[in-house]
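Reading through the structure tokens given below for one structure.
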Amino acid sequence: MSLQIGKPAPDFKGTAVVNGAFEEIKLADYKGKWVFLGFYPLDFTFVCPTEIVAFSEAASKFAERNAQVILTSTDSEYSHLAFINTPRKEGGLGGINIPLLADPSHKVSRDYGVLIEDAGVAFRGLFLIDPKGVLRQITINDLPVGRSVDEALRLLDAFQFVEEHGEVCPANWHKGSDTIDTKNPEKYFSKH
């Protein structure tokens, strides 16, 4: 499957751990919401818990923006549950506020182009899907470097601003900063 910005995101479905229980989820469950579908290599590793905890701690910020973060790895739902139930001081998550989707068949990771076939794990991909199911942004990191929650929120704010106002967001834009009206770009460029 080929991914393309501006085209429908690949459908996904599977068993996730949601609020400490197993639940079947799919992309269609989130129609009308923005979705960040994130991939990480493995439970019980080093960078992964830092990312999961950071996104979990920001869950309310995403919810305020009508967005849901879903993180997935090729681990089973049982591994996810054990990871969630293990205290942070012991290398676990100690409870989280976002779903962890299991992808033991590797289908979701493969469909999103992040699967490292010979290792059976995913690169650190982050995909922003709009409320209509359209893929709007892709970030893929190599395994040793984690992602920024602040940057994910900034991107979400920017895409939502563009949707609402029709103006475009320049480099390093943050909510409340000047944007560019494509019908009158001189207004922006005369000040910047």
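Backbone N, Cα and C define each Cβ position, glycine as well.
The feature domain 'Thioredoxin' is assigned by Swiss-Prot to 3-161, with sequence analysis given as support.
One entry in Swiss-Prot concerns the mutagenesis experiment Cys48 to Ser. Its note says: No nuclear accumulation of pap1. Sequence-distant neighbours of Cys48 (mutagenesis position): residues of the same chain at least 6 apart with a C-beta under 8 Å from its C-beta are Tyr40, Pro41, Leu42, Ser73.
The active site, cysteine sulfenic acid (-SOH) intermediate feature in Swiss-Prot is assigned to Cys48. Under the three-state DSSP scheme, Cys48 (mutagenesis position) falls in the helix class.
Quoted from Swiss-Prot for the published mutagenesis Cys169 to Ser: No nuclear accumulation of pap1. Just so you know, the Cβ of Cys169 (mutagenesis position) picks up 20 other Cβ atoms within 10 Å once every protein chain is counted.
The DSSP secondary structure for Lys191 (mutagenesis position) is coil. Under a cutoff of 8 A between CB atoms, and with a sequence separation of 6+ in the same chain, the neighbours of Lys191 (mutagenesis position) are Asp178. Under the heading of mutagenesis, Swiss-Prot lists Lys191 to Asp and annotates it as follows: Peroxide reduction reduced.
Per Swiss-Prot, mutagenesis Lys191 to Arg is noted as: Inactivated by 1 mM H(2)O(2).
Every protein chain shown contributes to the tally, and the Cβ of His192 (mutagenesis position) ends up with 9 other Cβ atoms within 10 Å. In Swiss-Prot, the entry for mutagenesis His192 to Glu, Gly, Lys, Leu, Gln or Tyr states: Peroxide reduction reduced. The structure shown retains the original residue.
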How would DSSP class Cys169 (mutagenesis position) in three states? coil
Give the distance between the Cα atoms of Cys169 (mutagenesis position) and His192 (mutagenesis position), rounded to the nearest whole Å. 13
